[in-house]
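Participant: The annotation domain 'Inhibitor I9' is assigned in Swiss-Prot to 56-120 on the grounds of sequence analysis. The feature domain 'Peptidase S8' is assigned by Swiss-Prot to 122-623. Here Swiss-Prot flags D152 (among others) as active site, charge relay system, drawing on sequence analysis. Sequence annotations record features per position, and here Swiss-Prot assigns domain 'PA' to 379-472 based on sequence analysis. According to Swiss-Prot, the mutagenesis experiment S552 to A carries the annotation: Loss of protease activity.
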Amino acid sequence: MHRFLLMLLFPFSDNRPMMFFRSFIVFFFLIFFASNVSSRKQTYVIHTVTTSTKHIVTSLFNSLQTENINDDDFSLPEIHYIYENAMSGFSATLTDDQLDTVKNTKGFISAYPDELLSLHTTYSHEFLGLEFGIGLWNETSLSSDVIIGLVDTGISPEHVSFRDTHMTPVPSRWRGSCDEGTNFSSSECNKKIIGASAFYKGYESIVGKINETTDFRSTRDAQGHGTHTASTAAGDIVPKANYFGQAKGLASGMRFTSRIAAYKACWALGCASTDVIAAIDRAILDGVDVISLSLGGSSRPFYVDPIAIAGFGAMQKNIFVSCSAGNSGPTASTVSNGAPWLMTVAASYTDRTFPAIVRIGNRKSLVGSSLYKGKSLKNLPLAFNRTAGEESGAVFCIRDSLKRELVEGKIVICLRGASGRTAKGEEVKRSGGAAMLLVSTEAEGEELLADPHVLPAVSLGFSDGKTLLNYLAGAANATASVRFRGTAYGATAPMVAAFSSRGPSVAGPEIAKPDIAAPGLNILAGWSPFSSPSLLRSDPRRVQFNIISGTSMACPHISGIAALIKSVHGDWSPAMIKSAIMTTARITDNRNRPIGDRGAAGAESAATAFAFGAGNVDPTRAVDPGLVYDTSTVDYLNYLCSLNYTSERILLFSGTNYTCASNAVVLSPGDLNYPSFAVNLVNGANLKTVRYKRTVTNVGSPTCEYMVHVEEPKGVKVRVEPKVLKFQKARERLSYTVTYDAEASRNSSSSSFGVLVWICDKYNVRSPIAVTWE
C-alpha cells in the first residue's frame with residue numbers, strides 16, 4: 001500500500017530524480033497515519049528547500065508507521081498544488097498539529113495562510129500613438145510570436161476580439177494545454193487563445209464549492225474582467241466596437257498579434273493566493289513571455305507576498321511580469337505589487353470623455369460624466385438623504401434605504417461610498433427613481449467615472465457636487481435637468497486617476513513606485529456574454545464591449561506594450577523592457593503642460609513619481625530608448641541582502657542557498673540598478689548625503705555622447721559623476737554615481753521630486769527622483 005500511495009501521488013521513472021520537496025510532502029502526508037490531530041484546518045502556502053533524490057523519498061517512505069490508520073480522529077491533509085517553477089513548495093489544508101509537524105521537518109522554510117486577493121477593477125491604443133499599418137503596427141514589427149499569460153477571471157473564447165484569422169500556427173515552443181471544464185471544451189482554443197487552465201482549489205478551501213449556477217468551474221469567464229483585460233492586451237482589431245453607441249471606433253489590443261494563455265484564478269469573491277501562485281507556476285512551465293496580473297493584496301514584506309515571490313520565479317525565467325498598482329488612491333503609501341522585479345502600473349485618463357450637463361434650478365450648469373445616450377431629462381424634482389428615504393443609508397443609496405413614495409419619478413442624489421456605484425443605481429431604479437446623480441466625496445475629488453448604470457445616471461466631481469448640495473439645501477422645490485452629450489474627444493490628458501494607488505512603497509521605500517501609468521479610466525474592451533455590464537444580477541443587458549475603470553485596465557496596456565517591445569527586441573531581459581518603458585515615458589499632456597493628478601490637492605496639481613512613476617507610457621519611444629538599466633537575478637538577490645533579509649528569507653526567492661556578497665553590508669537598497677531614484681532622509685539625523693551607483697547599457701546609436709541634465713528636488717543638491725558618458729559601440733556598459741546632499745532637515749515628513757536625464761541626439765533617457773524626509 002505504501003508504494004501504491006507513493007506512485008499515485010508522485011509518479012516518476014527510474015531515470016528521473018524526485019525533487020526533495022516532493023519527498024518532504026510524501027513524508028508529512030503519510031506520517032499522520034501514526035498520530036491524532038486537532039480538527040481545525042486552514043490552507044497554507046508552504047515553502048521548501050529545492051534539493052532532490054529518489055533515495056530520500058524512498059527512505060522516508062519506508063520509515064513510516066501506519067498502525068493508527070483506522071483511528072476515528074484521523075484527519076488527512078489536503079494537498080492542493082505542488083509548485084516547481086514560480087517557487088519551491090506546495091499548498092495544503094492542514095490542522096494545527098499537521099502544520100507543526102511540517103514546520104519541524106527538514107527542508108521546511110516558511111508557511112503563511114492562504115488569503116483572497118482582489119481584482120483591481122478601445123480607443124486607448126490610438127491615444128498612445130498606435131495605428132494599424134503605421135510605425136510599430138506595421139507588418140515587419142509584428143512578425144514574431146509573443147505569448148501573454150493573463151491570470152484573471154478567465155476568458156470568453158468566442159468573442160470577436162479573439163479570432164485567429166490570418167494567424168500563423170501555434171509556436172512549437174508552446175508547452176501549454178487547453179483544459180476541459182464546465183462549458184469549456186478544448187476546441188474553444190485556437191491560434192489566438194492557445195492555452196486555458198482554471199485554478200480553484202485554494203478558493204474552494206476558503207469560500208466553499210463554486211456556485212456553478214453563477215460561475216463556471218473552468219476557464220470560461222462568467223464575470224467579464226478577464227475578457228476585458230485579455231482583449232486590452234492582445235485582442236484582435238475590431239471595427240465599430242462600441243457600448244450602446246458610445247465610444248464607437250476601432251478596438252484593439254496593444255499587441256493584437258500576440259497569443260493569449262488564459263489562467264483563471266479569480267472567482268466571484270476574489271483570487272486565492274495559492275491559486276494565483278499555481279497559475280503563475282503553470283504559465284512559467286507553459287512558456288509564456290509576459291504575465292499580466294490585474295490583482296493584488298495589501299502591501300506587505302516581500303517574503304510574505306505571494307505575487308512578489310512567484311513573480312521573482314517568473315523573472316528568473318526571463319518572463320516580464322506586469323501588475324496593477326491597486327485602486328486605493330489617492331491616499332499615500334497604498335501601492336501594492338511593489339517588488340522591483342515587477343512592473344507596477346498606475347491608471348491614467350485618455351482624452352475621451354462622456355459629458356453630461358446637469359442644469360440645476362438656479363441656472364447653474366454642472367459638467368459630469370454618463371454613458372447614457374437617451375433623451376434629455378427636463379425639470380425633474382431632486383431627492384436626497386431624508387427626502388429620499390428614512391434609513392441612515394439613504395445618503396449613499398444603499399440597498400433598501402430609499403422609499404418609493406419619496407423618490408418615484410425624481411432625480412435621486414447619491415454620495416459615493418458604502419456600496420458599489422452601479423448598485424446605487426439599482427436601488428434608485430428599484431425605488432422608482434427616474435435618474436441618479438452620483439456625487440464624489442472630497443477624497444475622490446474631481447474624478448468622473450462613466451459606469452454602465454441600469455438607469456440614466458451622471459457622475460459629478462466633488463466641487464460640482466458641493467454646488468449641487470448647497471443649492472438643494474437652500475431651495476424649497478429643487479429641480480434639475482440633464483442633457484447627455486454622448487462621446488467627446490480632446491479633453492486634457494493624460495492625467496493620473498484619483499483612485500490609482502500611490503507610493504511610496506511600504507515594503508521597499510528605496511524603490512520609487514509605481515513605475516509607470518497607462519490608460520485605466522473608462523476603457524472600452526471585450527466582455528463576457530454571461531455577465532451584465534453593471535455586474536448586477538438584476539440587469540438583463542448583455543454587451544460585446546463594456547466600459548470600466550481601474551488599474552486592472554491599465555496593467556494589460558503595459559503587458560501588451562511589453563509584448564510589442566519583446567517582438568522587436570527578442571533578446572531583451574524583463575528589466576531592459578521595463579527600463580525602456582520607464583525612461584521614455586511622457587511627462588506632459590496634450591496641452592504641453594505637466595501631467596496632472598486628479599487625486600492631488602488643487603485642480604492644477606502636477607503628478608509626482610509617487611502617482612505615475614516615470615510618467616505615462618509612450619510605446620513608440622519605448623522601442624528605441626537609447627540606454628537601458630539592466631538588472632540581473634543576482635542584482636535582485638543583493639537587493640534583498642541590502643534589506644537585511646535572512647538567508648532563509650532569501651532562499652524563498654533564490655530557490656537555492658545564496659551567500660550575500662561581502663560588501664552587501666555597505667550597499668543600500670537604493671543601489672539597485674533601477675531606472676528611477678528614491679532617496680530617504682531622516683529628519684534630524686546625521687545622514688545628510690546619499691550616494692547611488694547606476695550602470696546603463698547602450699541599445700541605441702553605437703557611438704553616442706550622452707550629457708547629463710538634472711532638475712534638483714527642492715531642498716537637495718544633486719551631483720553626477722561623470723557628467724558625460726561616451727559610448728563607442730552597441731551593448732557597451734558605462735557606470736555613473738549620483739550624490740544627493742540634503743540642504744537642511746524638514747520639520748515634518750514630506751517629499752520633493754526631480755529628474756535626471758541623459759541626452760544624446762534624439763535620445764532623452766529620463767529617470768525620476770523622489771526624495772522623502774521621514
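Quick reminder: no glycine exception, Cβ is built from N, Cα and C everywhere.
Nope, none of those substitutions made it into this model, it's the original residues.
Burial and contacts for the listed features, if you can.
Facilitator: Note: D152 (active site, charge relay system) has non-local neighbours L119, D221, H225, G226, T229, A230, A262, Y263, K264, A265, C266, S292, S294, L295, i.e. same-chain residues 6+ apart with C-beta under 8 A of its own C-beta.
When secondary structure is read from DSSP and collapsed to three states, S552 (mutagenesis position) falls in the helix class.
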Participant: Over the span of the domain 'PA' (379-472), count residues by DSSP class, listing helix, strand and coil in order.
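Facilitator: Split into helix, strand and coil, the domain 'PA' (379-472) gives 33 helix, 20 strand, 41 coil.
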